[in-house]
Amino acid sequence: MSLASDKKDADVASTTTTAQDDDNLSTYHGFDHHVQDQVRQLARTLTQQSSLHQKKEHTLPEEGINPIFTNTEADDYNPRLDPTSDEFSSAEWVQNMSNISNSDPDYYKPYSLGCYWKDLVATGESADIEYQANFLNGPYKGLKTVYNTVVPSTASSKDKNFKILKSMEGAVNPGELLVVLGRPGSGCTTLLKSISSNTHGFNIAKESTISYSGMTPNDIRKHFRGEVVYNAEADIHLPHLTVYQTLLTVARLKTPQNRLKGIDRETYARHLTEVAMATFGLSHTRNTKVGNDLVRGVSGGERKRVSIAEVSICGSKFQCWDNATRGLDSATALEFIRALKVQASISNAAATVAIYQCSQDAYDLFDKVCVLYDGYQIYFGPAGKAKEYFQKMGYVSPERQTTADFLTAVTSPSERIINQDYINRGIFVPQTPKEMWEYWRASEDHADLIKEIDSKLSDNYDANLAEIKDAHVARQSKRARPSSPYTVSYGMQIKYLLIRNFWRIKQSSGVTLFMVIGNSSMAFILGSMFYKVMKHNTTSTFYFRGAAMFFAVLFNAFSSLLEIFSLFEARPITEKHRTYSLYHPSADAFASILSEVPAKLITAVCFNIIYYFLVNFRRNGGVFFFYFLINIVAVFAMSHLFRCVGSVSKTLSAAMVPASMLLLGLSMYSGFAIPRTKILGWSKWIWYINPLAYLFESLMINEFHDRKFPCSQYIPSGSVYNNVPADSRICSSVGAIRGNDYVLGDDFLRESYSYLHKHKWRGFGIGLAYVIFFLVLYLILCEYNEGAKQKGEILVFPQNIVRRMKKERKLKNVSSDNDVEIGDVSDISDKKILADSSDESEESGANIGLSQSEAIFHWRNLCYDVQIKKETRRILNNVDGWVKPGTLTALMGASGAGKTTLLDCLAERVTMGVITGEVSVDGKQRDDSFARSIGYCQQQDLHLKTSTVRESLRFSAYLRQPADVSIEEKNQYVEDVIKILEMEQYADAVVGVPGEGLNVEQRKRLTIGVELAAKPKLLVFLDEPTSGLDSQTAWSICQLMKKLANHGQAILCTIHQPSAILMQEFDRLLFLQRGGKTVYFGDLGDGCKTMIDYFESHGSHKCPPDANPAEWMLEVVGAAPGSHANQDYHEVWRNSDEYQKVQEELEWMSNELPKKNTNNSETVHKEFATGVLYQCKLVSLRLFQQYWRSPDYLWSKFFLTIFNNIFIGFTFFKADRSLQGLQNQMLAVFMFTVIFNPLLQQYLPSFVQQRDLYEARERPSRTFSWKAFIVSQILVEIPWNILAGTVAFVIYYYAIGFYSNASVAHQLHERGALFWLFSCAFYVYIGSLALFCISFNQVAEAAANMASLMFTLSLSFCGVLVTPNGMPRFWIFMYRVSPLTYLIDGMLSTGVANVAIKCSNYELLRFSPAANLTCGEYLGPYLQTVKTGYIVDPSATDTCELCPYSHTNDFLSSVSSKYSRRWRNWGIFICYIAFNYIAGIFLYWLARVPKKSGKLAKK
């Protein structure tokens, strides 16, 4: 079977199919790159199922033959069974496999599965209306949600729950196809999920019965999950895998034990993959990446085929397809359904398909149909009887309306036609969902259905159940548990997933290479930073040795932090494959870990070898390998920990908060920043549970044990003390013993950290235990954590609007048209709403002053050329046309004909290539104001999710209507637009995101509304306004366009194969064939008669009276799949009388229209309607409102700020003025900056969302300039960062105790104010660097990596880890250019300066004075030389106690910090912020502002 003929397929040339047998019946040969040819073959071959069986009996032996051929020259070779042959026929292959299975039932164990349900009721939590969370109510709303989850509600279950599906019944027997029809929101998706046992997010009532030929949904979920499969709309795949790799993995995981005799597992899997690719037209894409929205790969249509091929390989007996034909035209959708029919007939499988736009030919293939209306089942039965059933009910089917469209139109009050005869005769016609449901339940068809279901449910299925179980066990591999739903064993799952993961790594090897090179570079940079101070193995290296070791363990441990990103990419795929019973999620998790081991080892080897030897750690083989072993344990322990965090989090942003908190806690309590002996009592437990603490301890013992470090500095020192006895001076290092000229490493560790050598291997053992513990925990979480549950669509309103609506008692009448929120609406209110809406639609637009187009827009000989691989390709070829006020013009053509390209050229939206020809407005060239004088409704509905409908419309009106129009007039005009678009019910609803906000139709109306609110004076372009919509919504959008045209608006609209009824709404048609060539431009006429007459008069076959004129025309010109034109209709057009008339009209327009009087004022021709300052004001207000209504973003910013600063503040709580206290205060300032990464990563996605919306919609329509966009981003972010900086200051400054230093120095106010300025400046700096990095980067991850690198380098060279005096001369420039140098210097000096130091008892150096001297006399010369330090008791003669420092300013000098530079430092840091913002603005202009527009080339 084939799927959509997409843009890639469109370029494939078709060849004529010839009959290949005596029955003049062409055989279906599968799919290779000639997709269209094959579509036609399949369509012609499989129309009659009996013919198919007849054909098979003539060509295949009853017992079947082995289809895996090793020799194509052998006598038994059948090319129709060989997927690599051009003659391959998938239908014959399926029949052959069925024959083989039936020939040996004891081995292959064939079986079948049907599905029967009775009294099926689905319920969801009542939430049809929500108030919008904002910065103030966000925490309350979140706590209320948690409370409601934890504490059972006292409300009745009726209040809490509502029925999504009301009581319904159904039966799908083996070999049958069921189509489910209904408008969006009717419950189609919920029904499919219910009968496929995928009920996340809603509940099935206890009284409901669902039977799968005797099995319960619980049996399916636990033991036979793979037999019942639900295929969702979205096509989610691993983007970097090729099509072949994606499908081969599925085939390997589904290869049965009872496969073809004599064929090994791998050969069978490869054959199955080849068959699937040949069947679905994917053979030519085998080595192409599947891709996604960001990764370039196969086309959208081909990706849809990959999804279908996956399900096909799974071989499920009951398949549920949710809108699987979305985005496919009717011809290719037909082929998909035909192939489903063949599969059902031959393999005895059953399928249920929910479909939105269903052609008559497709409908006729279904055995049964189920019609849903707002959760009510209003018909279930034979597809052939449904139309008659509703006609009997009292509804009329218009001429040329398909049966499927008629059945869904019955559920739409605005579209259904009630039989006038019934009304005249007073016969009751059911109209509300409940009335139709009651009519259905009283009908004979319902009674027949109940009889069928009861007979099926009462059947004895014991034999059938045993058959299914035997078949399942026979398919399972040897080591698989019989009760397991999976086909292959756990070990084989890991093996195949490991292969898949290695493919992924190979396909994206650039990432691994970047990590290796990046980490190696960091090893060189960091290692060389310590090179000078670690050159000599003396006591002077003690601090730096600890710092370097701390850096090593942190860098290795946190190198796995970014693994969280990849977890979220793969999660939906794993969840999908779990429902297909391909593998355990834990098997995928374990394979993922194993596959990354080589990359981790290579990265660790490259980093650690370079770093270890450059830093000059201990040169000993055993010591090095122990160092490497400990760091490898750190890598895996943290990798598994971060994976655990990711697996319990619903979203990436939710995972980053705990990950950031862990990062801070683990690093601060590792033993370096604050030694274990100095940790405050209440927080010691953090050290005991911290794996990094034990690993750091082992590394330090490994480095220092059994070493003598020569003393680098003695106290006292100087020429006066050269001849004093050894016990009269001491080494200045901790651990020194009086009289020794060295310090033992073990003594230093014991005194400084309380580390003992006997604990060396303890760290390794505990680290390994953590690795195993986190691994097991991660696998358990992956296996049993269901991930984010899907929500139904709900309308969201701002809280003040909700209050007002409650007062007006409107809430019960407001409902979003969707699947999971339509609750029980009383019959009366339902009728009232129907009546109200019909009254409003009658009145709406009667007296509305919509903008009327006055000018005629016309183009002549329009050509568009682009360079592709050094060749010039013509996309549009001499296209002519016009759009007049009050007309609705359709633009049609096959995929790849250039429809959207023509719109973009006419609207000046192309940024590459060369456009030639004439494009004129009333005979004059387009001016700068043209882009804002038109409305352009894109195919994607792009809106700001936090705005309401009314706010979105007003924003467009304020900025795009002329500045001289008053605000009152603009507001009134917006109200007019709301009325004509019939959006009054949800005018104050928040746009939201799909699922929580407006539904598809409402979004499409808003898209049109935003363009109308701009009051376009020329015309409105609409690109595919009906794509992805059901036929009823498409109809309502088309009616809306007609209404606009009737109000004098000029409209040009591209449309993809409209229905006959839709087609009749248009006035004119411009039809393009492939290559951008015109085939027809002219009136359509009543019932498209003018257009039909044109083609019939120029040699086409007659249009059948019941045919869709659009499909007939596509077939005539050879644009439908498999069709061929009997002549070149472009040449026919160029030689026709109609073409000459078009040329004459265009000539008249060019000559006469310029004579019209037009407004030539300067404001009319400006690029933007309003000034830059006004734009900045409005855009900033909107952005501020967005921030206010995004509590997740703001509260995570403040939560992180509060947590980080409380954590740091209470770790170093009220640090004293001892040496350790000063060290702690310096490290506290250093740790203050680690919030940089988490805050930056939160901001970047927010900016990217804003920018994408601006560049896709607001910039092309000239709503506001790029200057207003970028300046508003800066202006709105700064106040929130200042607020966060203020919160940080209040917590941090007082907790650490900086205020007490200022108080003692009598500088409380100045130093407090300056510290607050530094704190705010740092938070603003984070925002400025984020803007600088993202301004020119396309994706947030790239900007985050760049900013993280810059921050790491700034932090490394800021002077804390290594003082500038200790750095190699080469790196001094880095110290000077690092912005954190000035921040930390300023904060530290402001925090601790001008106070006396008081050493703790253990920090005092003790030694004996020279004979007959007091300590004061003995140390006097030394203290005068060093100018710091104090003696505890100068008069002592026995033991001198000396504190090395006497004043905090002396300590500051030792770390190159000075209090006198405090204001200079703040000023320099502010300059860095200004530089970041200015550079960000410049880089945005340089990289992302278009320097040319799609203007016409000068001739």
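Backbone N, Cα and C define each Cβ position, glycine as well.
Listed in Swiss-Prot:
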type	residues	note
DOMAIN	146-399	domain 'ABC transporter 1'
MUTAGEN	C188 to A	Leads to loss of resistance to cycloheximide, DE-11, fluconazole, voriconazole, and ketoconazole
MUTAGEN	S307 to A	Fails to efflux the substrate rhodamine 6G, and increases fluconazole susceptibility; when associated with A-484
MUTAGEN	S484 to A	Fails to efflux the substrate rhodamine 6G, and increases fluconazole susceptibility; when associated with A-307
MUTAGEN	S660 to A	Leads to loss of resistance to cycloheximide, DE-11, fluconazole, voriconazole, and ketoconazole
DOMAIN	857-1099	domain 'ABC transporter 2'
BINDING	G893, A894, S895, G896, A897, G898, K899, T900	ATP binding site
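Everything Swiss-Prot records as a feature, shown here on the structure.
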residue : record               : Cβ contacts under 8 Å, 6 or more apart
S307    : mutagenesis position : N231, D235, H237, A324
S484    : mutagenesis position : H223, Q476
S660    : mutagenesis position : L1200, N1204, I1235, N1237, P1238
G893    : ATP binding site     : K899, F1071, L1072, Q1073, R1074, V1079, A1119
G898    : ATP binding site     : Y864, I875, L876, L1072, G1075, G1076
T900    : ATP binding site     : Q939, D1023, E1024, T1054
Spatial separation of A897 (ATP binding site) from C188 (mutagenesis position) - C-alpha basis, Å: 34
Secondary structure at G893 (ATP binding site), reduced by DSSP to three states: strand
For the domain 'ABC transporter 1' (146-399), mean pLDDT (0 to 100): 86
Three-state secondary structure, which DSSP defines for T900 (ATP binding site): helix
Three-class DSSP secondary structure - S484 (mutagenesis position): coil
Reduced DSSP assignment, S660 (mutagenesis position): helix
Other C-beta atoms that fall within 10 angstroms of the C-beta of A897 (ATP binding site): 24
Cβ neighbour count (within 10 Å, all chains shown) around K899 (ATP binding site): 23
